[in-house]
Amino acid sequence: MAISCRQSRVLPMSLPLPLTIPLPLVLVLSLHLSGVCGVIDRLVVQTSSGPVRGRSVTVQGREVHVYTGIPYAKPPVEDLRFRKPVPAEPWHGVLDATGLSATCVQERYEYFPGFSGEEIWNPNTNVSEDCLYINVWAPAKARLRHGRGANGGEHPNGKQADTDHLIHNGNPQNTTNGLPILIWIYGGGFMTGSATLDIYNADIMAAVGNVIVASFQYRVGAFGFLHLAPEMPSEFAEEAPGNVGLWDQALAIRWLKDNAHAFGGNPEWMTLFGESAGSSSVNAQLMSPVTRGLVKRGMMQSGTMNAPWSHMTSEKAVEIGKALINDCNCNASMLKTNPAHVMSCMRSVDAKTISVQQWNSYSGILSFPSAPTIDGAFLPADPMTLMKTADLKDYDILMGNVRDEGTYFLLYDFIDYFDKDDATALPRDKYLEIMNNIFGKATQAEREAIIFQYTSWEGNPGYQNQQQIGRAVGDHFFTCPTNEYAQALAERGASVHYYYFTHRTSTSLWGEWMGVLHGDEIEYFFGQPLNNSLQYRPVERELGKRMLSAVIEFAKTGNPAQDGEEWPNFSKEDPVYYIFSTDDKIEKLARGPLAARCSFWNDYLPKVRSWAGTCDGDSGSASISPRLQLLGIAALIYICAALRTKRVF
């Protein structure tokens, strides 16, 4: 008789035996099964929710145990749709944690059907509201040494975890209480994204870095951020409080902290890291009073909470929520008088309908209809106000940007103007049309200042116009908010290290004009170039090794520098950053980044806004004509530009 060790999704811990089987035979069968399934038994981890069985992979000559699809919350369906997450019910059998979970409900990007450069960001599993699951990668040796069940601090065999120190890169690392844990939060504009994407595979990071890596799904779009509480009587506030996607993240992080020892990790040695909306999520989890102090080390890639796309007011979120209700034929006018009826209606609407209809409120480049909301609870105030009273003396931050943050979004929002493969010679009138569209919510004075700042005065005007718009988008929405926030973090006591990724990878499928795209650094930080089956150049493999090392060193020490390497802390007074590049001729340290351009956004433009507000008033005082006002602005910018040449950045 063949005996299979394959397990169903949940197996009972014991099965009733027929009374006619003699006890000696039972023992023989038990010993035989133990021998056959012994390897699989090593893959069972006792968590606080129940036992889970993963799978073993060998990477770079090292064994890693991988657990995918561990539920951390009840499926947020039916009455739980739009509500805060509820912890998963414990299970008693062994849970099969070898398959990928569903992706939270979202729409696919299909502007370029069949194009792999776009497809890598689309869901690679079925979409479902039942999506709140965790993934864990744990080095096998460390997990078997330190892994302890959540109920006793011991190994399954009853022995205490040993106190050996592991060696990494020749440096002794004190892992007596377990390994460091890195927790990844994916991006996608709070509208899309999935922890299951191939680019987020952490096999190499866990194996080479000798760290535990985890990731999880969280709700996006209206399912994660519908905010209606202010419109309803107080007793209905929990029907759609908003920010439940952030509450999902918080619950997953707490679950991982509670179960760190079970996987061989140290719950006091945790680092959050993420990119774009995932980076802003890291920011939110570090700063929110709900999770403050839960983790004190974070890596933020191309995204901070002060970015225009990364937060919205309660009023704006309510406006968008009411529009969605009406688009779903559930009558938002009844929210105050009959909220139960409205929410019952919204919970009866097909998930696909909500997923599609929510995009009706997309209002222009990087103006997504869902974002973290200033709700008075998870986010009590706007990000920079929260920063004013923050005490961050024990916090370590690694943050940065890529060189061409804006081109990806420019292409998608103005697809009728640009080609993904070839550069476009853009006439001045089209340039002005696009710039006025992007910055249409700014005052006229601000728009004129922005256009002046990003007008090319040399070279081929047509191609330069395209490049300058990309720079304006990248600076405004990503690099300069990051720059501003990094300075504020340092001022509040955090230890901040800043990087700037400038390498255009040889594997890029996008046109040369798009440069170093938003998200291009992810594969390098995850160590993908170390995978010899992938087509990277030798210098790129070295860069991948260096960048993975920076992540690991930061997770272990709070400082991304390698032994003997200089990487000073970043501050407003000394804005030193580290350049990740394959070009050995480039100095690794510089000042900025983009200090002059970011001074325009962070220091000068707010003054233009205040001046415009003064002149636009309808008081009896004399006002400056728009023409003189704009000439004055242009003159001031010119003076600033002249002064820049005497500064070192």
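FYI, residue positions are counted from 1 along the chain as it appears here.
The backbone N, Cα and C atoms fix where each Cβ goes, and this holds for glycine too.
Here Swiss-Prot flags Ser276 as active site, acyl-ester intermediate. On its own chain, Ser276 (active site, acyl-ester intermediate) has Gly187, Gly188, Gly189, Gln301, Ser302, Gly303, His518, Gly519 as residues at least 6 apart in sequence with a Cβ closer than 8 Å to its own Cβ.
The active site, charge relay system annotation in Swiss-Prot covers Glu405 (among others). In this structure, Glu405 (active site, charge relay system) belongs to neither helix nor strand by DSSP; it is coil.
Under the heading active site, charge relay system, Swiss-Prot lists His518 (among others).
Among the mutagenesis experiments that Swiss-Prot reports, Asn126 to Asp is described with the note: Decrease in apparent molecular weight of 16 kDa subunit. Proximity of Asn126 (mutagenesis position) to non-local residues of its own chain (separation of 6 or more, Cβ distance below 8 Å) is seen for Ala102, Thr103, given in sequence order.
For the mutagenesis of Asn174 to Ser, Swiss-Prot gives this note: Decrease in apparent molecular weight of 55 kDa subunit. Decrease in apparent molecular weight of 55 kDa subunit equivalent to the sum of decreases observed with S-174; D-133 and D-331; when associated with D-331 and D-531. The structure shown keeps the original residue.
According to Swiss-Prot, the mutagenesis experiment Cys328 to Val carries the following note: No effect on apparent molecular weight. Mapped onto three states, the DSSP output places Cys328 (mutagenesis position) in coil.
Listed in sequence order, the residues of the same chain lying 6 or more apart from Asn331 (mutagenesis position) and placing their CB within less than 8 Å of its CB are Ile325, Val342, Cys345. What Swiss-Prot notes for the published mutagenesis of Asn331 to Asp is this: Decrease in apparent molecular weight of the 55 kDa subunit. Decrease in apparent molecular weight of 55 kDa subunit equivalent to the sum of individual decreases observed with S-174; D-331 and D-531; when associated with S-174 and D-531.
Mutagenesis annotation in Swiss-Prot: Asn569 to Asp, described as No change in apparent molecular weight of the 55 kDa subunit; the structure shown retains the original residue. Asn569 (mutagenesis position): 14 other CB atoms within 10 A of its CB, across all protein chains. Classification of Asn569 (mutagenesis position) by DSSP places it in coil, neither helical nor stranded.
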Spatial neighbours, same chain, of Glu405 (active site, charge relay system) - Cβ under 8 Å, 6+ residues apart:
Ser302, Val473, Gly474, Asp475, Phe477, Phe478, Thr479, His518
Given the recorded positions Cys328, His518, which one has the fewest other C-beta atoms within 10 angstroms of its C-beta?
Cys328
What does the structure give for the C-alpha distance between Asn569 (mutagenesis position) and Cys328 (mutagenesis position)? Integer Å is fine.
50
